Amino acid sequence: MHSAANAKQQKHFVLVHGGCLGAWIWYKLKPLLESAGHKVTAVDLSAAGINPRRLDEIHTFRDYSEPLMEVMASIPPDEKVVLLGHSFGGMSLGLAMETYPEKISVAVFMSAMMPDPNHSLTYPFEKYNEKCPADMMLDSQFSTYGNPENPGMSMILGPQFMALKMFQNCSVEDLELAKMLTRPGSLFFQDLAKAKKFSTERYGSVKRAYIFCNEDKSFPVEFQKWFVESVGADKVKEIKEADHMGMLSQPREVCKCLLDISDS
């Protein structure tokens, strides 16, 4: 009886990283959630982390998000997961919400892009460009890749950008780890521009929560709050002294927020 009650209380958290990063960013949060008795799946999206595919093999946003879609497809029909998406990972969360709304108890966006069912999938990026200075990315590098007739745009995070805008509240060890493990990524802007927007009937039916990281210098808190004001969230949390990488600079606070959101 006791074990049955524990099983009922156990939740399954699926963690989705942002662009150029990987499942490794959750190395502090995953054991905290597991020690609280929960199941955790940290996903490496295509051509990210230790996923074996290369960026030049990934042609669409759906290709990029495929590992998350595979996890969602494997979830039993009677189970619901808690999704957590960080940064660009919020867009992959949106795809999972549109495709498998019945398998998600709540989708949590942390310093993340939040798709708007009333606008195109590129709308969040257009607003980011409006609200954030053009030199925000500092020494990050952008270049074309793939088919010369229809090239994609790749992005490599610059060490200065990472140190000053993403990991400024993290330990030097976490910053060094990130410099070693980041990979070229893409925002798949051209593909998203052609994609059908997410629906209010499916994407919009999933309960949403947002976690603000209030010392984020790459996703300023004003931009994060704009998502909540324009798209809406059922629950909102704020983590003080958290930079863009809140799961590394404030892992216990992120864990606490997640447990509170998932319990309500």
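Cβ from N, Cα, C; glycine included.
What Swiss-Prot lists as domain 'AB hydrolase-1' is 12-122, and the listing cites sequence analysis.
According to Swiss-Prot, the experimentally introduced change His17 to Ala is described as follows: No effect. For His17 (mutagenesis position), other Cβ atoms within 10 Å of its Cβ number 26.
There are 23 other CB atoms within 10 A of the CB of Cys20 (mutagenesis position), with all protein chains counted. Cys20 (mutagenesis position) falls within neither a helix nor a strand when secondary structure is assigned with DSSP, and so counts as coil. One mutagenesis experiment catalogued in Swiss-Prot, Cys20 to Ala, is accompanied by this note: Loss of function.
Secondary structure at His86 (mutagenesis position), taken from DSSP and collapsed to helix, strand or coil, is strand. Recorded in Swiss-Prot as a mutagenesis result, His86 to Ala carries the remark: Loss of function.
Among the mutagenesis experiments that Swiss-Prot reports, Ser87 to Ala is described with the note: Loss of function. In the shown protein chains, 24 other C-beta atoms lie within 10 A of the C-beta of Ser87 (mutagenesis position).
Marked as active site by Swiss-Prot on the basis of experimental evidence: Ser87 (among others).
For Ser87, the entry in Swiss-Prot reads 16-epivellosimine binding site, with the evidence type experimental evidence.
Looking at Swiss-Prot, the entry for mutagenesis of Cys132 to Ala says: No effect. A simple way to gauge crowding: the CB of Cys132 (mutagenesis position) has 15 other CB atoms within 10 angstroms, across all the protein chains here.
As a published mutagenesis entry, Gly152 to Gln appears in Swiss-Prot alongside the note: No effect; when associated with S-213. Shown in sequence order, Leu55, His59, Thr144, Tyr145, Gly146, Ser186, Phe188, Gln190 are the residues of the chain, 6+ apart in sequence, with a C-beta less than 8 angstroms from the C-beta of Gly152 (mutagenesis position). Mapped onto three states, the DSSP output places Gly152 (mutagenesis position) in strand.
Recorded in Swiss-Prot as a mutagenesis result, Cys170 to Ala carries the remark: No effect. Of all Cβ atoms in the protein chains displayed, 23 besides its own lie within 10 Å of the Cβ of Cys170 (mutagenesis position).
DSSP assigns Cys213 (mutagenesis position) to a strand segment in the three-state reduction. Every protein chain shown contributes to the tally, and the Cβ of Cys213 (mutagenesis position) ends up with 30 other Cβ atoms within 10 Å. According to Swiss-Prot, the mutagenesis experiment Cys213 to Ser carries the following note: No effect; when associated with Q-152.
Positions annotated as active site by Swiss-Prot, on the basis of experimental evidence: Asp216 (among others). With a cut-off of 8 Å between CB atoms and residues at least 6 apart in sequence, the same chain places Ser111, Gln224, Ala242, Asp243, His244, Gly246 near Asp216 (active site), listed in sequence order.
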Under the DSSP assignment, what numbers of helix, strand and coil residues are found in the domain 'AB hydrolase-1' (12-122)? 42 helix, 26 strand, 43 coil
